[in-house]
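Chemist: One structure is given below, represented as structure tokens, and several questions about it will come after.
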Amino acid sequence: MEASALTSSAVTSVAKVVRVASGSAVVLPLARIATVVIGGVVAMAAVPMVLSAMGFTAAGIASSSIAAKMMSAAAIANGGGVASGSLVATLQSLGATGLSGLTKFILGSIGSAIAAVIARFY
């Protein structure tokens, strides 16, 4: 299951539970807060999993993976080497070293914002 589908599913589930169980006006804002937190956590957790699934691992680029195909295409396009700062080089660096604290903060913020927008309509 993709991260966006997982986030959407979690948001919908939280919203439905709140609608069924809520008799008070306080529960709905708490559910929205929970939805926003879930969105941020899912966004932070999904990126490393997606990078690994694509083949950008701590040990390097996995053979016969999407990452290997991307690297091959980038090398052919650049005459034999992958350009520093290119998408492939950046993703390889993220896969090898992991995400920085700032990157996690930004991803969490974006995931929370998306979840807040989704929760607003449910």
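Yeah, the Cβs are placed from backbone N, Cα and C, and that goes for glycine too.
Substituted residues are absent from this model; it holds the original ones throughout.
Quick paste from Swiss-Prot:
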MUTAGEN   Phe56 to Asp  Increased pro-apoptotic activity; when associated with D-96
MUTAGEN   Lys69 to Arg  Complete loss of TRIM21-mediated ubiquitination
MUTAGEN   Ala96 to Asp  Increased pro-apoptotic activity; when associated with D-56
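Could you place these features in context, so I can see how deep they sit and what lies close by?
Modeler: According to DSSP, Phe56 (mutagenesis position) is assigned to a strand segment. Long-range Cβ contacts of Phe56 (mutagenesis position) within its own chain (separation 6+, distance under 8 Å): Ala62, Ala67, Leu91, Gln92, Leu94, Gly95, Ala96.
All protein chains considered, the CB of Lys69 (mutagenesis position) has 13 other CB atoms within 10 Å. In the three-state DSSP classification, Lys69 (mutagenesis position) falls within a helix.
For Ala96 (mutagenesis position), the Cβ neighbour count at a 10 Å cut-off comes to 14, with all displayed protein chains included.
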